[in-house]
Amino acid sequence: MGFAVESRSHVKDILGLINAFNEVKKITVDGTTPITVAHVAALARRHDVKVALEAEQCRARVETCSSWVQRKAEDGADIYGVTTGFGACSSRRTNRLSELQESLIRCLLAGVFTKGCAPSVDELPATATRSAMLLRLNSFTYGCSGIRWEVMEALEKLLNSNVSPKVPLRGSVSASGDLIPLAYIAGLLIGKPSVIARIGDDVEVPAPEALSRVGLRPFKLQAKEGLALVNGTSFATAVASTVMYDANVLLLLVETLCGMFCEVIFGREEFAHPLIHKVKPHPGQIESAELLEWLLRSSPFQELSREYYSIDKLKKPKQDRYALRSSPQWLAPLVQTIRDATTTVETEVNSANDNPIIDHANDRALHGANFQGSAVGFYMDYVRIAVAGLGKLLFAQFTELMIEYYSNGLPGNLSLGPDLSVDYGLKGLDIAMAAYSSELQYLANPVTTHVHSAEQHNQDINSLALISARKTEEALDILKLMIASHLTAMCQAVDLRQLEEALVKVVENVVSTLADECGLPNDTKARLLYVAKAVPVYTYLESPCDPTLPLLLGLKQSCFDTILALHKKDGIETDTLVDRLAEFEKRLSDRLENEMTAVRVLYEKKGHKTADNNDALVRIQGSKFLPFYRFVREELDTGVMSARREQTPQEDVQKVFDAIADGRITVPLLHCLQGFLGQPNGCANGV
């Protein structure tokens, strides 16, 4: 019984987003071609992506709408924001049409840059502003905002020239739209000297100079144009779009790394069996389980896991802890939340979200509230909770890796040793992960429940969508830290597992050879070999022949049991057997520590490069997670962590974090999942 192919939707969708991000060169803006969160993220993060405003598709309706507004305004029609005041002042009337629009922009340029205060970030990043300019432009293509085509062309030119205004970080309640942030885009278009524009990454000049440099002149706003520019959800939706691109990629990354965790922890793959999820058919649960089942299918580490649980199996837990065993059930609502949020944000991206909506075909202006960003605001809260859920799962799994009683044979703190009194492995990361998780859980608290009435009680409910999107972006940055730490730890665990296998072979070879040399009976030899395989190697690696550590204790106990059970065996007297066992112990002390130390030192020096010298890496070579291991160890040039190594954990985790933040991590992700949906290899930037 297997999974239905149709259930692979979210994996397919996310891989599609990654490919779209990589491949897009031009974003068509025409009011009919959908713009996705991947397109928005690509424009925000890649300077080679251009915007193409398609006149053939939308110019006629834009100009018809603009002409209708101008005609009605000149005729003295009573239309909100055209011949009336704004918000709570809509009872006021005026025929000073252009002055009214410029007055609106002037009063909304009320943000403050808090340079010198903590936190130091006091402005929205250029990525958010460029994305907002794109979404405002797209909103106008529906032909119901009343703005001139020339203003839209100017926005297109500014985007393609990489010119955008500096915008204060705070000040928007996202209803009536993102008024204050959007006023800075309007301020750039009208050439307000107080508005500072960025040109590229380094140049900052006043708005009039920025316009001049790209061959534009300041606009004198006509009726409704100022209101159309500021009265929308574009900033909240812009940030939400890049947030959703990242959330999708990180979701798939966490899901995939759950499989890698199963391998290194010696988890049982049974938790992903299709029948378990068929009888509880939540879509996200089925999809996550299907992915994990495929990732673990034919895993070479599962062979080691089955061997591990076959020894003293009645003394070992029958099932894995929740962080692995219930991961599909835990991920189920997170998958669904992120999927639904993506759909919602993309709906907002492809919408006209201002007021009033001009229905020129029926000769009317419809006064509504498409500027209300509650759909974005609420879903940003939901996504932040989902992100906290992903972080909690990582924290639980990471904790299992750090504790020797839970990690099925791995050393505490994932310390390579051998002297654990001076090697604390990844203990610092363990502490940091607790800090990250705590902050992430705090950020999961909702923003949208903290609404205050604004603007003279006219905006008595508002969405806080931009604030919520910003906080979700912040949460994602913490999740990236947690993923970087967890992936670093799992690569360390892979190294330790492979060293463990090599060391066990050394112990078995030495025990077998010495048993033969000392003339021990076959059943005695078998008992000793059983102990050599059963005792976790990291419990005695620091001093293999210490009589107080588990290996020698186990071997002695086995010998004692043999002597008690057998007074004679194959003609050997008990006294003779005791003498031979004593000789075995003496020779063991002479040989075992030296041979184990030689293997450990070689691995510590060369790590994954020992594959050139032996078959220590045979397990990871056959794993679907090899692309991640190679990427971290080879592409990022990290190494096995030990007390003798000069580098600190921070240096390695920083490299992994940077690769997540700039999107390089999607390279091994795509390679890892290549066979799941037949996706081609690729690369990506900007997670």
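Backbone N, Cα and C define each Cβ position, glycine as well.
Note that the structure is predicted; figures quoted are calculated from it, not measured.
The active site, proton donor/acceptor annotation in Swiss-Prot covers TYR80. Within 10 Å of the C-beta of TYR80 (mutagenesis position) there are 16 other C-beta atoms, taking all protein chains into account.
According to its DSSP assignment, LYS427 ((E)-cinnamate binding site) is helical. Residues or ranges marked as (E)-cinnamate binding site in Swiss-Prot: ASN231, GLN319, ARG325, ASN355, LYS427, GLU455, ASN458.
Here Swiss-Prot notes a mutagenesis experiment, TYR80 to Ala or Phe, with the remark: Abolishes enzyme activity.
Among the mutagenesis experiments that Swiss-Prot reports, ASN231 to Unk is described with the note: Abolishes enzyme activity; when associated with X-355. In the three-state DSSP scheme, ASN231 (mutagenesis position) falls into the coil class. Counting Cβ atoms from all protein chains shown, ASN231 (mutagenesis position) has 27 others lying within 10 Å of its own Cβ.
The note that Swiss-Prot attaches to the published mutagenesis ASN231 to Ala is: Abolishes the formation of the MIO cofactor and thereby abolishes enzyme activity.
For the recorded site, GLN319 (mutagenesis position), the DSSP three-state label reads coil. According to Swiss-Prot, the mutagenesis experiment GLN319 to Met carries the annotation: Increases deamination activity with beta-Phe. Increases beta-regioselectivity in the amination of cinnamate. Abolishes enzyme activity; when associated with K-325.
For the mutagenesis result TYR322 to Ala, the note given in Swiss-Prot is Abolishes the formation of the MIO cofactor and thereby abolishes enzyme activity. When other Cβ atoms within 10 Å of the Cβ of TYR322 (mutagenesis position) are tallied across all protein chains shown, the result is 12.
Record note (Swiss-Prot) on the mutagenesis of TYR322 to Unk: Abolishes enzyme activity; when associated with X-371.
Within 10 Å of the Cβ of ARG325 (mutagenesis position) there are 18 other Cβ atoms, across all protein chains. Secondary structure at ARG325 (mutagenesis position), taken from DSSP and collapsed to helix, strand or coil, is helix. As a published mutagenesis entry, ARG325 to Lys appears in Swiss-Prot alongside the note: Increases deamination activity with beta-Phe. Increases beta-regioselectivity in the amination of cinnamate. Abolishes enzyme activity; when associated with M-319.
Residue density at ASN355 (mutagenesis position): 22 other Cβ atoms are found within 10 A of its Cβ, drawing on all protein chains shown. In Swiss-Prot, a mutagenesis experiment is listed as ASN355 to Unk, annotated with the note Abolishes enzyme activity; when associated with X-231.
As a published mutagenesis entry, PHE371 to Unk appears in Swiss-Prot alongside the note: Abolishes enzyme activity; when associated with X-322. For PHE371 (mutagenesis position), the same-chain residues that are 6 or more apart in sequence and have a Cβ closer than 8 Å to its Cβ are ALA175, SER176, GLY177, ASN231, GLY232, THR233, ASN353, ASP354, ASN355.
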Neighbour count check, CB within 10 A, over recorded positions GLN319, LYS427, GLU455; minimum at GLN319
The rounded CA-CA distance in Å from GLN319 (mutagenesis position) to GLU455 ((E)-cinnamate binding site) is 58
Using the alpha carbons only, what distance in Å do you get between TYR80 (mutagenesis position) and LYS427 ((E)-cinnamate binding site) once rounded?
62
For GLU455 ((E)-cinnamate binding site), what is the secondary structure state per DSSP, taken as helix, strand or coil?
coil
Rounded Cα-Cα span from LYS427 ((E)-cinnamate binding site) to ARG325 (mutagenesis position), Å:
25
